[in-house]
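Encoded as structure tokens, the structure appears first; notes follow it.
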Amino acid sequence: MDSDAAQKTWELENNIQTLPSCDEIFRYDAEQQRQIIDAKPWEKDPHFFKDIKISALALLKMVMHARSGGTLEVMGLMLGKVEDNTMIVMDAFALPVEGTETRVNAQAQAYEYMTAYMEAAKEVGRMEHAVGWYHSHPGYGCWLSGIDVSTQMLNQTYQEPFVAIVVDPVRTVSAGKVCLGAFRTYPKGYKPPNEEPSEYQTIPLNKIEDFGVHCKQYYPLEISYFKSALDRRLLDSLWNKYWVNTLGSSGLLTNTEYTTGQIMDLSEKLEQSENFLGRGTDVNEKRSEDKLSKATRDCSRSTIELIHGLMAQIVKDKLFNKVGLGK
């Protein structure tokens, strides 16, 4: 598989739609945006924004930035606009922040950089405003922690309209679907109606409590991706860099710590389920069955990820080492 084929596969897996350059989505109407911001329709409906459209260029920038951080969280800002109930992300840029394995903190340097970048963007004709922030959760899924919820609530108070995006670079498989989630928080005191459960995702045992406490304070947006013919050269340039890194690395070796952590986490979950089984009450048995079911799904997902990594290594071995060519 060459670079072009891999790029097309990536675009198909993530359902990236190609739009004509003259499409309305690429035009920025300053007056229209000002009217929307003045009207503030999101204040009347906490669930006002339902969808988010992300350009393929912004998507690849965010994924590459998140991947470069390794096991440390990274953070960046997104530029775009709003249209009806949809938020549109046109571009994204990284911020110089201090990241750890569990949180990311923006300091004065990051705010100065942010201001300078926004001013420079306007000088070259990019009039879009900041419409959200993104950060990474290396290896533990796309959701908002307690700190993330507080940060997003603050942003929605003073910088509306604003969205939070979470990228998991470890779970994002080469030439596969990007592990990404977009969220908005509810106002304080608001009780959301019972919603359908979102797509299941593996949450490490040491993160489950943080996830469970705050999961009702925000809601996910439906995500779609788009690109234009004008994006092609920029996307090609970024993809070539990404593709070389992909060929030169192994998911099995790069994610060794993540895989080991997953196995240890599964072991703890199974042990916890076993403890509930011995208590005898119907409530505990039901809870244990639920925990066992989730542990089984986590185990299946981990196995599939390992098989994909092994298959990728076999394909690269056949392509570049020419195993069996002389037979």
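Placed from the backbone N, Cα and C atoms, the Cβ positions cover glycine too.
Listed features, source Swiss-Prot:
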type    : residues               : note
DOMAIN  : 52-189                 : domain 'MPN'
MUTAGEN : THR100 to Ile          : In csn5-3; disrupts R cell projections. Impairs the interaction with Trc8
MUTAGEN : HIS135 to Ala          : Abolishes ability to deneddylate cul1
BINDING : HIS135, HIS137, ASP148 : Zn(2+) binding site
MUTAGEN : HIS137 to Ala          : Abolishes ability to deneddylate cul1
MUTAGEN : GLY146 to Asp          : In csn5-2; disrupts R cell projections
MUTAGEN : ASP148 to Asn          : Abolishes ability to deneddylate cul1
MUTAGEN : GLU160 to Val          : In csn5-1; disrupts R cell projections
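Neighbour density at the Cβ, taken as the number of other Cβ atoms within 10 Å, is lowest among the mutagenesis positions ASP148, GLU160 for GLU160. In three-state terms derived from DSSP, GLU160 (mutagenesis position) belongs to neither a helical nor a strand segment and is classed as coil.
For HIS135 (mutagenesis position), the nearest of the mutagenesis positions by C-alpha distance turns out to be ASP148; the candidates were GLY146, ASP148, GLU160. Cα-Cα distance from HIS137 (mutagenesis position) to GLU160 (mutagenesis position): 24 Å (rounded to the nearest whole number). GLU160 (mutagenesis position) and ASP148 (mutagenesis position) are 16 Å apart (CA-CA, integer value). Cα of GLY146 (mutagenesis position) to Cα of GLU160 (mutagenesis position): a span of 20 Å.
For the domain 'MPN' (52-189), the mean pLDDT of the prediction comes to 83. Of all Cβ atoms in the shown protein chains, 24 besides its own fall within 10 Å of the Cβ of HIS137 (mutagenesis position). Secondary structure at HIS135 (mutagenesis position), taken from DSSP and collapsed to helix, strand or coil, is strand. If you draw a 10 Å sphere around the CB of HIS135 (mutagenesis position), it holds 26 other CB atoms from the protein chains shown.
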